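Working notes for the structure below.
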Amino acid sequence: MTETVTDQGKQRSSKLQKNEAAKDEQVEGKGKETLESGTDKSAEQNSSLLVGQPDVIDNDNVQTVDDFKNLMYKMQETRRAIVFALLNEKDLTKDDVEILKRAYEKLTDNQTHSFQREMCTLTTKLSVNIGDETRGLEKDLKYLDALMNIRREEPNLLWPIIMSRVDLFSILANYHPKGKETFLKEYEDTVKFLKTFISSEAITGKKPIFITDWDGTMKDYCSQYATNLQPVYSAVGMTRFAASFTRISAVLTAGPLRGPGILDLTAMPIDGPVMFSGSWGREWWLSGKRVVHQDGITDEGFNALQRLDDEMKDLLHTSDYAPFALVGSGVQRKVDRLTLGVQTVCHHVTSELSNRYQMAVKERMHRVDPNSQILVFDPSTELEVEVVAHNSGIIWNKGNGVERLIKSLGDSLQSPGKILICGDTLSDIPMVRQAVKQNPDGVLAIFVGAKMSLREEVKQVIGDESRCCFVSCPDVIHAAMSQILNEHCIGK
């Protein structure tokens, strides 16, 4: 087993990972939507991405796919600036908030109906579900408006005091998929649960460890992975919670670090108290460098994947296949594979177009690997395919990612001290198992939106139902973290 440290731009890759847990996360992460009260649910469930027949079209007044992505990424840069200001006692600029308002106005103009936004490429019109992007901005604007109102009334107050006076629960409760009453019950239970987690420092003398999945756990699912962007309120709360109450906090996701990946999509400081990983913990961003665990990966496999990634960028920018950049997983360059979205949850890409796209992918694979000795085309689910580099048979899961992080940091999961693992699918169970193996009585787990079978598995692995907590959506956790921080601030 080897570990390499490289600059951000350099990448490695790895093995054929036929892992049911990983598949579980990929299937659920495709375009699953968290539906909230007050929205047109039927429209969202029946629409995701509608791709028209290729033809030369009139693009007047219709936003292009590239324009949409550029709008969202520039808006996310502004979110990061706002988060930085709030965390470092800087003034918020009116311009920054206005940028978010203008982005929201753009997303809700007459090109959008019931969260379906009409867009185009050079030859194709399409309709994209932007419900998650819109709601995230809506919640942020309410949150920032509350902060700014208090700041105007009492300009000498520090941001933590101002934040403690904002009722985040009331802002988020209306968006809970099961209503306010359920939100309140889950919120109260989660506040108590998190208090148990952070109180362990007083008993053991060590701050606890917090490790979490991302999509579906700390961030609502989005129809487009490429624009699954973290809101301000979430970024501020997670960063402050990690800094105040934990000695290690980490996000461990199946997606990549870059390209886009978690480092592009988060609004948290990437070199702050929360660390980030991609590819099931095969790649980490630590101390400003990309750390890659390349077990079983050959140089030939890495090079072939890198060349295919370049081929895919060319394919999406110079053909009728541009819409596939926004189909589910889009194009994700992971350590050992490329994950490619080929269909939406609601099957709004025609079979003919999806098949043509997959044939185009195979043709690009042949350019890179003409003898089919390095790359494997794996139609892993009906929603996505994977192009995987041949490997030495090593099976990697998120538990391995946790193990490598702790080893890299020179720390331990063993007692004394508590560990909180958060997830939402079977692919997150290996993180729980890894922690329980090292610290049987010190592991707590929060799982989001889990089916009964998954809940039972979590309880069985933990071995103590009182150390398990289940909620319906990520916002419950964010509201609970906010309350813990508010009480901590008032206590000071």
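Glycine too: its Cβ is placed from the backbone N, Cα and C atoms.
Quoted from Swiss-Prot, the note on mutagenesis experiment Asp213 to Ala is: Loss of catalytic activity. In the three-state DSSP assignment, the secondary structure recorded for Asp213 (mutagenesis position) is coil.
The Mg(2+) binding site annotation in Swiss-Prot covers Asp213, Asp215, Asp424.
If you draw a 10 Å sphere around the CB of Asp215 (mutagenesis position), it holds 24 other CB atoms from the protein chains shown. Quoted from Swiss-Prot, the note on mutagenesis experiment Asp215 to Ala is: Loss of catalytic activity.
According to Swiss-Prot, the feature active site, proton donor/acceptor maps to Asp215, an assignment based on an author's statement.
Quoted from Swiss-Prot, the note on mutagenesis experiment Tyr221 to Ala is: Reduces catalytic activity. Secondary structure from DSSP puts Tyr221 (mutagenesis position) in coil.
Cβ-based neighbour count (10 Å, all protein chains) for Ser329 (mutagenesis position) stands at 25. Under the DSSP three-state reduction, Ser329 (mutagenesis position) is assigned to coil, being neither helix nor strand. The note that Swiss-Prot attaches to the published mutagenesis Ser329 to Ala is: Reduces catalytic activity.
Per Swiss-Prot, mutagenesis Gln332 to Ala is noted as: Strongly reduces catalytic activity.
Positions annotated as substrate binding site by Swiss-Prot, on the basis of an author's statement: Gln332, Arg333, Lys334.
Lys334 (mutagenesis position) is surrounded by 25 other CB atoms, counting those within 10 A of its CB over all protein chains shown. Under its mutagenesis annotations, Swiss-Prot gives Lys334 to Ala the following note: Strongly reduces catalytic activity.
Residues within less than 8 Å, Cβ to Cβ, of Glu386 (mutagenesis position) and separated from it by at least 6 positions along the same chain comprise Arg337, Leu338, Thr339, Leu340, Phe377, Asp378, Ser380. For the mutagenesis experiment Glu386 to Ala, the note given by Swiss-Prot reads: Reduces catalytic activity.
Those residues of the chain, other than Gln332, Arg333, Lys334, with a C-beta within 8 angstroms of the mean position of the substrate site C-beta atoms are Gly255, Pro256, Gly259, Gly261, Gly278, Ser279, Asp309, Val331, Val335, Arg337, Leu338, Thr339. Between the candidate recorded positions, Asp213, Asp424, the densest Cβ environment within 10 Å is the one around Asp424. Using a 10 Å Cα-Cα cut-off from Asp424 (Mg(2+) binding site), the recorded positions that qualify among Asp213, Tyr221, Ser329, Arg333, Lys334 are Asp213. Cα spacing between Asp213 (mutagenesis position) and Arg333 (substrate binding site): 18 Å, rounded to the nearest whole number.
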